[in-house]
Amino acid sequence: MAFANFRRILRLPNFEKKRLREYEHVRRDVDPNQVWEIIGELGDGAFGKVYKAKNRETGILAAAKVIETKNEEELEDYMVEIEILATCNHHFIVKLLGAFYWEGKLWIMIEFCPGGAVDAVMLELDRGLKEPEIKTICRQMLEALAYLHSMKIIHRDLKAGNVLLTLDGDIKLADFGVSAKNVKTLQRRDSFIGTPYWMAPEVVMCETMKDAPYDYKADIWSLGITLIEMAQIEPPHHELNPMRVLLKIAKSEPPTLSSLSKWSPEFHSFLKTALDKNPETRPSAAQLLEHPFVKKASGNKPLRDLVAEAKAEVLDEIEEQGEAEEEEDSDMLSPKTKGVSQSTHVEIGKDIEREQVGNGIKPHSATSPQKTDSQADNYSQRRNNEVKNCPENGRPDAVNGKPDIIILNPLSSNLEPKRNSTAESYRGEEHSSASSQRQRSAQSAELVPNGSFDSPTRYFTNWSKRDSDSGSNSASESMDISMNLSADLSMNKETGFLSHRENRLHKKTLKRTRRFVVDGVEVSITTSKIIGDDEKKDEEMRFLRRQELRELRLLQKEEHRHQAQLTSKHSFQLEQMSRRFEQEMNSKRKFYDTELETLERHQKQQIVWMEQEHAFRRRDEAKHIKTEQERDHIKFLEQLKLRKKELKAHVEKLPRQQRRETMKVQMDGFAHKKQTEEQQFVNRQKEDLNLAMRVIVLENRKEIYNKEREFLNKKQQLLRDRESVIWELEERHLQERHQLVKQQLKDQYFLQRHELLRKHEKEQEQMQRYNQRMMEQLRLRQQQEKVRLPKNQKAEAKTRMTMFKKSLHISPSGSAAEQRDKIKQFSLQEEKRQKAERLQQQQKHEHQLMEMLAECDCNVRDLLQMQNEKCHLLVEHETQKLKSLDEHHIQLIREWRENIRPRKKAFEDELELKKEAQEMFFRLNEEVAGDPFLSNKPTRFYSFSSPEAS
């Protein structure tokens with residue numbers, strides 16, 4: 001079910017499937033075999049094999065990294081590395097010589113560095129680097145990092161295995177497979193990727209917390225760890241499991257050099273400055289270049305000498321210690337030496353002689369180490385401790401011996417050394433051979449570089465000894481001698497005498513002679529060291545740790561790809577939601593804009609129609625009134641005529657003498673009165689007409705005003721509806737976005753849990769293999785002890801019997817029969833002692849087995865506890881993030897609602913202003929319409945929303 005959910009989370013829409021892309025720096029139309037010739041295999045990395053290739057035209061050498069890809073998505077995973085290599089042009093960074101994609105394989109051609117990787121050189125020389133060498137490498141690495149960081153690139157996998165050396169004494173930073181190319185210089189990343197031992201604390205925290213991303217300062221921490229690795233061969237906490245070291249990095253103090261007096265104060269100061277757990281106060285690469293430790297470093301002569309020493313011709317000789325020689329040496333030891341040896345102490349030294357000659361090399365003889373005894377367990381423990389700590393006096397430890405090396409013939413000076421660079425140089429995963437032509441036994445698991453040392457001082461191997469053949473010079477009774485011998489052997493047994501004697505027979509002495517040229521002078525260095533069975537175990541542990549790192553890197557790569565896919569899906573979902581929100585918003589706006597346009601168009605048509613109707617109405621009404629007034633005017637004139645007739649008739653009734661004069665007076669008065677009355681009548685008709693027209697105009701204007709107000713109300717209601725819908729959309733969008741982001745956060749943590757469970761399964765698998773390996777080693781060792789015990793007991797019984805008989809011969813007492821009884825009694829005691837010894841060995845083996853089982857169970861419990869803590873921390877962090885997200889959403893909704901109130905008020909105020917403006921507009925028109933001087937002017941009405949009205 002969980003896997004189905006995981007597939008559902010990473011599933012992208014069908015139309016988002018990418019077509020075949022054409023990459024700028026990758027050629028798809030050329031077979032790389034036609035351009036490059038494969039001349040050898042360099043190694044096998046985590047994602048593919050690395051070959052040594054030669055350009056068929058120019059003859060340039062390259063390291064060809066060949067990676068099989070199943071699909072285009074996997075091909076895209078390597079594009080960042082190719083792009084970084086193609087864009088970077090720096091003296092201390094490897095260059096990209098070409099990239100091809102042919103028949104499902106990606107070929108990345110990288111600049112070839114004959115000196116190999118720094119960690120391979122340290123294994124070759126069996127020592128850490130000297131401070132001048134570290135100083136030179138550090139300065140060049142800082143210059144390369146300063147350039148990378150200026151190009152907005154975070155390397156994210158700095159370690160000695162990714163620092164290559166050239167024959168000119170320069171370094172080349174390599175392996176950008178997990179690097180990040182940012183858009184901004186201060187851009188942060190939250191990917192949990194890199195190699196655990198070199199990870200910065202802020203990168204480790206990203207395994208369970210993505211809200212504390214890191215920046216380019218993570219490379220500075222990795223640089224400091226790399227310097228410690230160069231000084232001590234191994235990085236800090238190398239004895240821990242790769243997954244368990246993460247907890248150590250996060251919780252412990254920054255690591256330091258194990259030896260204080262061996263290194264300069266400037267070196268310690270530099271490491272203290274670089275290994276600052278707070279990335280904010282951690283300096284940049286440019287600032288560290290001003291540190292006194294690297295500021296004084298000039299030139300690259302130390303690295304040239306280092307490469308020359310690593311590429312030297314090597315002669316290995318093996319000297320095996322025989323049993324007879326051991327017994328002879330054992331007889332020569334004094335009882336005093338025997339007594340001292342009860343506290344087991346192992347020191348492995350080397351004899352070194354260096355002689356510079358003008359034209360040739362003189363053979364050197366190594367001083368044979370003194371043959372010693374020690375317990376096998378203590379020896380193994382001491383060897384492991386020696387790998388962890390370098391001596392304070394700068395002398396190299398004798399580590400990483402090779403138990404499967406056979407005696408080699410001397411190399412002639414005219415033979416060209418056969419060297420293979422390392423796959424670690426390009427993937428940081430494998431160490432391959434960097435030695436001269438050398439014969440090894442067929443059982444050798446892999447070629448490991450041989451070692452050399454820089455100091456001409458002699459080293460001697462002093463092993464504390466304890467021998468069983470002590471003898472007795474006292475003339476005591478036979479039974480006393482028997483009891484002393486039994487007690488002595490019992491004490492020897494308790495201190496691991498028997499197993500140690502057998503272990504002593506398997507020790508070998510390796511004498512190695514290196515010949516190389518320094519500044520035109522040939523130098524010969526001869527080293528000698530004792531190797532044992534633990535050498536092979538150390539090599540196996542190193543190989544298994546590389547396997548674990550490789551498995552971890554594969555998991556990180558897959559996790560990074562899944563994270564990128566999920567991030568791409570989330571980005572697409574957010575973008576799709578934003579587009580949908582915008583479309584919905586635009587759709588609603590468009591709908592209401594269309595409604596408003598329709599309403600305004602209808603309003604305009606309605607107003608125009610009303611104005612036309614009003615014009616027709618005014619014209620008809622004016623025509624009707626004028627017709628009535630003309631009729632009234634005619635009636636008024638007829639009345640005046642009638643009155644004139646009546647006046648004439650009345651004057652005709654007067655006497656003739658008065659008639660003419662009276663007629664004239666009466667007619668003049670009547671004419672004047674008629675003119676006055678007629679003028680008044682016409683004026684009254686005009687007033688009536690104007691009044692009627694004014695009433696009609698006011699009625700029309702009122703109708704238009706009502707219609708305009710009706711349309712304005714409808715328009716404002718539409719605007720209110722639009723704003724309400726927009727606000728609802730905004731709130732719904734906030735809710736939907738919150739739900740999407742919340743679901744994406746859950747998907748993100750689901751993916752993290754899934755990847756964390758995969759890591760935990762891999763950790764448990766590795767722990768199971770480790771426990772199984774420890775149990776197998778214990779059973780094998782116990783089986784060997786069980787097989788050796790009868791042989792040792794037989795030899796010891798023979799020796800003790802001989803000693804007992806000698807003691808009887810030295811101090812004879814009693815008759816021959818009594819002596820035979822004593823011998824018989826001694827034999828019975830020997831049988832009892834051997835039986836008790838076998839029983840004690842069985843009990844010891846059972847106890848060891850129980851302890852080993854308890855230790856394995858404890859390891860599993862500790863691992864499960866740590867895994868449970870990580871899971872709990874991840875779940876707790878998810879809960880906190882979800883809670884924080886909900887609180888943020890609630891706060892956002894609260895702020896949005898608080899902002900809605902002033903928006904609503906401003907919107908209503910704007911609508912009210914439009915109403916007031918409309919009322920003001922019609923009020924002014926009414927005042928204009930009521931002006932008596934303008935009453936005769938034709939009136940034209942406009943819509944309030946029309947441009948003429950405004």
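Heads up, the Cβ atoms here are built off N, Cα and C, so glycines get one too.
The feature domain 'Protein kinase' is assigned by Swiss-Prot to 36-294, with sequence analysis given as support.
When secondary structure is read from DSSP and collapsed to three states, Val50 (ATP binding site) falls in the strand class. The ATP binding site annotation in Swiss-Prot covers Leu42, Gly43, Asp44, Gly45, Ala46, Phe47, Gly48, Lys49, Val50, Lys65.
Among the features that Swiss-Prot reports, active site, proton acceptor is placed at Asp157, with the record citing sequence analysis. Cβ neighbour count for Asp157 (active site, proton acceptor): 25 (other Cβ atoms within 10 Å of its Cβ, all protein chains included).
According to Swiss-Prot, the mutagenesis experiment Ser482 to Ala carries the annotation: Decreased phosphorylation by plk1/plx1; when associated with A-486 and A-490.
Under mutagenesis, Swiss-Prot gives Ser486 to Ala with this note: Decreased phosphorylation by plk1/plx1; when associated with A-482 and A-490.
The annotation that Swiss-Prot gives for the mutagenesis experiment Ser490 to Ala reads: Decreased phosphorylation by plk1/plx1; when associated with A-482 and A-486.
Each of the binding-site residues Asp44, Gly48 was scored by how many other Cβ atoms lie within 10 Å of its Cβ, and the smallest score goes to Asp44. All protein chains shown were included, and the count of other CB atoms within 10 Å of the CB of Leu42 (ATP binding site) stands at 26. Spacing of Gly48 (ATP binding site) relative to Asp157 (active site, proton acceptor) is 18 Å (Cα to Cα, whole number). Taking the Cβ of Val50 (ATP binding site) as centre and 10 Å as the limit, one finds 28 other Cβ atoms among all the protein chains shown. If you average pLDDT over the domain 'Protein kinase' (36-294) in this model, you get 87.
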